[in-house]
Amino acid sequence: MDHLPIFCQLRDRDCLIVGGGDVAERKARLLLEAGARLTVNALTFIPQFTVWANEGMLTLVEGPFDETLLDSCWLAIAATDDDTVNQRVSDAAESRRIFCNVVDAPKAASFIMPSIIDRSPLMVAVSSGGTSPVLARLLREKLESLLPQHLGQVARYAGQLRARVKKQFATMGERRRFWEKFFVNDRLAQSLANADEKAVNATTERLFSEPLDHRGEVVLVGAGPGDAGLLTLKGLQQIQQADIVVYDRLVSDDIMNLVRRDADRVFVGKRAGYHCVPQEEINQILLREAQKGKRVVRLKGGDPFIFGRGGEELETLCHAGIPFSVVPGITAASGCSAYSGIPLTHRDYAQSVRLVTGHLKTGGELDWENLAAEKQTLVFYMGLNQAATIQEKLIAFGMQADMPVALVENGTSVKQRVVHGVLTQLGELAQQVESPALIIVGRVVALRDKLNWFSNH
């Protein structure tokens, strides 16, 4: 992050703009809206500045840049068409430890001005860090179309109710649940937009009188195979509403960065052959936190119901009467194969696909005879340590030794690596790959040479 987004309280604080043209006028308008005590220093001024000065809204200082004007300032903007003057303003501000924006020169500035969506008191700022102002403007226009004009009225009304909410609801969890009901109430929003005070009061009283659901809940969310762009919209909504997120090592840092900032995070990383936290203890963590009335998200790589032990976790909650729901995710087989250019089914090569765990319970055995059948694709999860056995068993039960195989490491991420060969090489290839990795076996693997789009590795 090259710039820290902040919102400045400038009301009744001295600010300086150097420049008297159209660009300076746009900056001045923003500072005046923010309530700043504004001084504008320039050789000449466009008429709007004179209008503002005559109305007592700002002070004009005609002449060359006078750096003593910075002595009482909190913030400065250099908006002339002379790069040398702009640099002088920046240097003078820097020497006084005053933040200075230099128009169209982000490297010379100590702060930049974002594109703004104003639904006061709700403000949304969009910035490209000065690298692409046009992109920031396009995003702002998109957001403008998505955010209702009356959103500011809703936010302002919420501010009026804060003391009452704090008095009526004792815990942060209760208050958050109330506000969630408040902000999704379309009738209230429309009544505020229509200035229908009677309807606003009636809806408000109904919201305060309705009992809150004090029970906690658990939501199993599939995070997908790695690329944060593959997280579903519903999954994103859930992790941004969570009180606590219980996650494993297959959840990428990019996805964890999307979690609500003040949510508690509990790492229960697991991998085949090693469990940081035993499964039964994970079950109890989910149960214990939900019984405290918290909204718990169990965030799992891939899909929670495909070799994710999600069913076991939900059984514990079901027996305890804890409400739960499931948000599916893109499973590793689908994501990794797509990002490797390997279609799992193809009318010429595979009429079915089998998802198989390579990590069996002690004494377990797979149906190797059916797995070795023709015209299908096999995808082994957690199979690296068993790769040599998989190779041996499939050949022993009749699969052709030259059957194409691929191993996908860190699938769908920028670190994705794919090694491929034939079945007789599977055990050897597995030595070149680190977990997390997926094994794909089938004629469709040969299509990778033509269909690989994501990586040349």
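Cβ coordinates come from backbone N, Cα and C, glycine included.
Nothing has been swapped: the model has the original residues at all the noted spots.
Look at Swiss-Prot and you will find D22, V23, L43, T44 tagged as NAD(+) binding site, backed by experimental evidence. Sequence-distant neighbours of D22 (NAD(+) binding site) (same chain, six or more apart, CB under 8 Å from its CB) are I46, listed in sequence order.
Quoting Swiss-Prot on the mutagenesis of S128 to D: Abolishes the methyltransferase activity and reduces 10 and 5-fold the dehydrogenase and ferrochelatase activities, respectively. S128 (mutagenesis position) falls within neither a helix nor a strand when secondary structure is assigned with DSSP, and so counts as coil. Annotation for S128 (mutagenesis position): same-chain Cβ neighbours under 8 Å, separated by at least 6 residues, are L135, A136.
Under its mutagenesis entries, Swiss-Prot includes S128 to A with the note: Abolishes the methyltransferase activity and increases 3 and 4-fold the dehydrogenase and ferrochelatase activities, respectively.
When Cβ atoms from all protein chains are considered, those within 10 Å of G411 (S-adenosyl-L-methionine binding site) total 27, not counting its own. The secondary structure of G411 (S-adenosyl-L-methionine binding site), as reduced to three states from DSSP, is coil rather than helix or strand. The feature S-adenosyl-L-methionine binding site is assigned by Swiss-Prot to P225, G301, G302, D303, I306, T331, A332, M382, G411, A437.
Taken from Swiss-Prot, the feature active site, proton acceptor covers D248, and the record attributes it to experimental evidence. Reduced to three states, the DSSP call for D248 (active site, proton acceptor) is coil. Other Cβ atoms within 10 Å of the Cβ of D248 (active site, proton acceptor) number 20 in total over all chains.
Listed in Swiss-Prot is the mutagenesis experiment L250 to A, annotated as follows: Abolishes the dehydrogenase and ferrochelatase activities and reduces 6-fold the methyltransferase activity. There are 21 other CB atoms within 10 A of the CB of L250 (mutagenesis position), with all protein chains counted.
For K270 to I, Swiss-Prot lists a mutagenesis experiment annotated as follows: Abolishes the methyltransferase, dehydrogenase and ferrochelatase activities.
As annotated by Swiss-Prot, active site, proton donor applies to K270.
Quoting Swiss-Prot on the mutagenesis of N385 to A: Abolishes the dehydrogenase and ferrochelatase activities and reduces 10-fold the methyltransferase activity. When Cβ atoms from all protein chains are considered, those within 10 Å of N385 (mutagenesis position) total 13, not counting its own. Look at N385 (mutagenesis position): DSSP puts it in a helix.
Binding of S-adenosyl-L-methionine is attributed in the record to P225, G301, G302, D303, I306, T331, A332, M382, G411, A437, and the widest Cα separation among these residues amounts to 16 Å. Cβ proximity to the NAD(+) site centre (mean Cβ of D22, V23, L43, T44, cutoff 8 Å) flags the following additional same-chain residues: G19, G20, G21, A24, E25, A42, F45, I46, A79, T80, D81. Under the three-state DSSP scheme, I306 (S-adenosyl-L-methionine binding site) falls in the coil class. Taking the Cβ of A332 (S-adenosyl-L-methionine binding site) as centre and 10 Å as the limit, one finds 28 other Cβ atoms among all the protein chains shown.
Within 10 Å of the C-beta of V23 (NAD(+) binding site) there are 16 other C-beta atoms, taking all protein chains into account.
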